[in-house]
Amino acid sequence: MSQPLTTRPTVTGISIIPFRQPPPLCSFLFVIVLFVATFYTLHHPDAVTPPLLFSRNAYNALRLRRLFLSSASNATISSYLRELTRHPHLAGTKPSLDTLHYVFNHFQSLGLETHVAEYEALLSYPTHISVTASFSNTTTLEFDLNDVPGDSPVVRPYHAYSPSGSAQGNVVFVNHGEERDYHALESIGVSVKGCVVLARKGENLGRGAIVKIAEAKGALGVLIYAENDGGGFGGIERGTVMRGIGDPVSPGWPGVVGGEKLSLDDELVTRRFPKIPSLPLSLRNAEIILASLGGARAPLEWRNSGRVGPGQRVGPGRMVINMTFQGEMKMKKINNVVVTIRGSEEADRYVILGNHRDAWTYGAVDPNSGTSALLDISRRFALLLKSGWRPRRTILLCSWDAEEFGMIGSTEWIEENVLNLGASAVAYLNVDCAVQGSGFFAGATPQLDGLLVDVLKLVQDPDAVGLTVEETFKSQNNIIQRLSRVDSDFSGFLHHAGIPSIDMYYGADYPVYHTAFDSYDWMIHNADPLFHRHVAMAGIWGLLGILLADEPLIPFDYISYADQLQAHRDKLSKLLEGKVSVNPLSMAIQEFSLVAKEAADEAKKLKGKSYSKNDVAAAAKRRELNDRLMLVERGFLDAEGIKGKEWFKHLVYGPAAEPESKLGFFPGIADAIAMNASEGIIEHEIWRVARAIQRASKALKGGFT
């Protein structure tokens, strides 16, 4: 039963009376009382003993970090996750409101300033799904499309925003469903026109792109399976096939309650949805279909990857598939929870930590491993506040809704606040699946690389005694990825608003992704039995927030960014083989490099100045430099956006409109190359990126021409 969004009653403090040379029994009782008091304090920061006098100096900064790290509690995080995963909580459903209340009440119980930002969005749910196979001997087979018992509260596997309808035809196996896979089929005389295609999900294409390409090739319907088999349980991977992100009936503006909504037949809306039905399948069912296929043998490269056998045929075969999806699209209320921890000196500058709350099923990994870490960070921040700390800059803790449908909650919030974000957001720190296995992974915009590595040096590795996360990261992975992908809530912040961003997670992948088996039970038996990885992630995430909020000078390194731009330019030049000049890029990057070094020198000088509030001149210089450091990323935005995906404005990191792009950066240039555009068009895209880099240089340098 849902609880009202009210503040929980606070509890009075506990005092411990000191004593000398107690007898053994008293000593034992004292230890017990101390343990209980410590446990109580961690869970009820209102009861912390009188606050420390907090002043901003190196010693107190160190004490603050130590207090934050030492107040970690794996048992507490475990209890949060257990509560969050008691029931499925798909966005727009009643159980999702229970999860909303739990998160909201948790924040309020800590005494944190908390509010709900409500929106209205078009969501998609299944009403009927079926897949049957007919054979030439009149045998019929109906596939089981559920990965849980019939009376389970978990939503049946489906693709959100698939159109309702049926498709009947022979089956053709299309590998990962990429353009090159269809080219391979064409080379052996196989067409998918009038057929149902079977695709295995790969790394390069999302579900929506797989369906879009199949539709363009003349397929009637699409079945998609994942080779991980749901951890051996027969799990089926749910997901969305909507194109783009955000509420489809309020494209480009916030979906506020009572605001403008387009009709479902508006062209701006219909182009977001596929025109042919699609459904997810289990690996078990996919293998039945694969075994029935005749026709030509699959290309060698298909048979050398994944679980495709050496004798695999691509079809068509003697099996005819009849697939049906019936669904309904409904306007639903979605709710973001936002905590505000006001800054003491630069309250108008914001460091944002975010995680989504909604899940396809129970969501133990995706996303509530991240949610439980965020709840623990809030508990520890409340403890710091009781000790006398206040951040220099304002910190926001955000719990997003409806991410699984296409990052809807965060996108609507960004669209409503885009001007304020552009003027005052320092950074966005995203954690979606905090823990899905072993090993630390991260993606970031390059100016945050150095800060991230510094923080990793402060956190103990959960899997290697005596080592820091930085030491194991350096030996096992040591790659900070770039954020051109669109698969979590950082996308709108970086690609649309130009906010420096980080995305982090433990574990490269996990087998129960988006299945009914993503549960608390799976977490404690597989990914993190003792919740030590959760503790490490919460430590990294929270310390990043503290340092970005507290450091007098924002810890951004644009020399690192310049080096990365140069590496991107070199790779592009090699790809173009001299056919198109990259000189505009070279000149722009050279200028950016010089300005980055000047800014680094300026920061070095200012670090030697007094941090006293009374030193007005030094404070003004720091503020002016901080503003320039903060605004650089906005320079990479272009009002026209990426051709074909105009909502995405970032010209250095953003999603390429063409899935076959050979670059993970410069999306406009990458698309032009992938589409075999003329040299003039490619050159124009190069100039667009060069101008964006020049804008970033101007922002970092300050002043006017």
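Cβ coordinates are placed from backbone N, Cα and C, and glycine is handled just like the others.
The C-beta environment of E403 (active site, nucleophile), restricted to residues of the same chain at least 6 apart in sequence and closer than 8 Å, consists of A91, H356, D358, P367, G409, S410, D432, S488, D489. As annotated by Swiss-Prot, active site, nucleophile applies to E403, with the evidence given as similarity to another entry.
If you look up Swiss-Prot, you'll see H356, D366, D432 marked as Zn(2+) 1 binding site, on the strength of similarity to another entry. With a 10 A radius on its CB, H356 (Zn(2+) 1 binding site) counts 29 other CB atoms from all the protein chains.
Summarising the annotation, Swiss-Prot assigns Zn(2+) 2 binding site to D366, E404, H514. In the three-state DSSP classification, H514 (Zn(2+) 2 binding site) falls within coil. Taking a C-beta cut-off of under 8 Å and a sequence gap of six or more, H514 (Zn(2+) 2 binding site) has these contacts in its own chain: E237, R238, G239, W360, T361, D366, E404.
Recorded in Swiss-Prot as a mutagenesis result, E404 to K carries the remark: In PT; shows pleiotropic phenotypes, including altered shoot apical meristems, increased cell proliferation, polycotyly, constitutive photomorphogenesis, early flowering time, increased levels of endogenous cytokinin, and increased cyclin cycD3 expression. Following the DSSP three-state reduction, the secondary structure of E404 (mutagenesis position) is coil.
In Swiss-Prot, a mutagenesis experiment is listed as G545 to E, annotated with the note In amp1-7; weak allele showing some pleiotropic phenotypes, including altered shoot apical meristem, increased cell proliferation, serrated leaves prior to full expansion, early flowering and increased levels of endogenous cytokinin. Listed in sequence order, V351, L353, I377, I395, L429 are the same-chain residues at least 6 apart in sequence whose CB falls under 8 Å from the CB of G545 (mutagenesis position).
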Taking every protein chain in this structure into account, which of the recorded positions D366, E404, D432 has the most other Cβ atoms within 10 Å of its Cβ?
D366
Need the DSSP three-state call for H356 (Zn(2+) 1 binding site) to compare against my parser.
strand
Near the Zn(2+) 2 site, what residues other than D366, E404, H514 in the same chain have a C-beta no further than 8 Å from the centroid of the listed C-beta atoms?
R238, G239, A359, W360, T361, G363, P367, Y513, D518
For the recorded Zn(2+) 1 site, whose residues are H356, D366, D432, find every other residue on that chain with a C-beta no more than 8 angstroms from the centre of their C-beta atoms, and list them by sequence position.
N355, A359, G363, P367, G370, E403, E404, C433, S488, D489
